[in-house]
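Scroll down for the structure; my scribbles are underneath it.
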Amino acid sequence: MARTEKIYIYGASGHGLVCEDVAKNMGYKECIFLDDFKGMKFESTLPKYDFFIAIGNNEIRKKIYQKISENGFKIVNLIHKSALISPSAIVEENAGILIMPYVVINAKAKIEKGVILNTSSVIEHECVIGEFSHVSVGAKCAGNVKIGKNCFLGINSCVLPNLSLADDSILGGGATLVKNQDEKGVFVGVPAKRM
């Protein structure tokens, strides 16, 4: 549910457009797009509307999140009404989390700040998705999976139950993780192997 009638969306690419759709689905009446340009400043005199960061790149999203937070803006979550979220799941409040249409988050899963859960992704029971990670369209984490911070799970990738993926790792599109990966890396294929 929208907290203000207007929302700032930082990022005006295709990802920004889908964030606008989710914001309007939540009841925001107007989305004000902001994007990079030389000398951009967040003035304290700007109206304090809700704020969302629509940047797909994890590292850039994290840096902008810190900058905007320091300037007193409230960074909200955008959660599409079609998402299915267990009452026992933990989604950090006011943490810049994006939950797209038809996402499923099951019992006692935890979603940390700055996470993107893209369309139709599935986060099963007791999973943890670390800060500023991005779970792409149709990606699935089976029960009790631990995804580190700043990770990227490619489109239609899959992580089998009880496995973990180290911080700053990438699981390629269509890949299936079948064993723990405790050191960061890029993993592709079925079964997923380090590149």
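Including glycine, each Cβ sits where the backbone N, Cα and C put it.
Every position carries its original residue.
According to Swiss-Prot, the features are:
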BINDING   Ser13, Gly14, His15, Asp35, Asp36, Gly56  substrate binding site
MUTAGEN   His15 to Ala  Induces a higher KM and approximate 3-fold decrease in the turnover number
MUTAGEN   Asn118 to Ala  Reduction in catalytic activity
MUTAGEN   Glu124 to Ala  Reduction in catalytic activity
MUTAGEN   His125 to Ala  Strong reduction in catalytic activity
ACT_SITE  His125  active site, proton acceptor
MUTAGEN   His134 to Ala  Slight reduction in catalytic activity
BINDING   His134, Ile155, Gly173  acetyl-CoA binding site
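A map of Swiss-Prot features onto the structure.
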residue: Ser13; record: substrate binding site; DSSP class: coil
residue: Asp35; record: substrate binding site; DSSP class: coil
residue: Asn118; record: mutagenesis position; DSSP class: coil
residue: Glu124; record: mutagenesis position; DSSP class: coil
residue: His134; record: mutagenesis position; DSSP class: strand
residue: Ile155; record: acetyl-CoA binding site; DSSP class: coil
residue: Gly173; record: acetyl-CoA binding site; DSSP class: coil
Query raised in the report: Which chain-mates of Ser13 (substrate binding site) that are at least 6 residues away have a CB under 8 A from its CB, listed by sequence?
Result: Ala54, Gly56
Query raised in the report: Between His134 (mutagenesis position) and Ile155 (acetyl-CoA binding site), what C-alpha distance do you get in Å?
Result: 10
Query raised in the report: Does Ile155 (acetyl-CoA binding site) have same-chain partners at least 6 apart in sequence with Cβ under 8 Å from its own Cβ, and which are they?
Result: Ser136, Val137, Gly138, Ala139, Gly173, Gly174
Query raised in the report: Any idea which of the recorded positions Asp35, Glu124 has the thinnest Cβ neighbourhood at 10 Å?
Result: Asp35
Requested in this report: Determine the C-alpha span of the acetyl-CoA site listed in the record, that is the greatest distance between any two of His134, Ile155, Gly173, in Å to the nearest whole number.
Outcome: 12
Query raised in the report: Given the recorded positions Gly14, His15, Asp35, Asn118, which one's Cα is the least distant from that of His125 (mutagenesis position)?
Result: Asn118
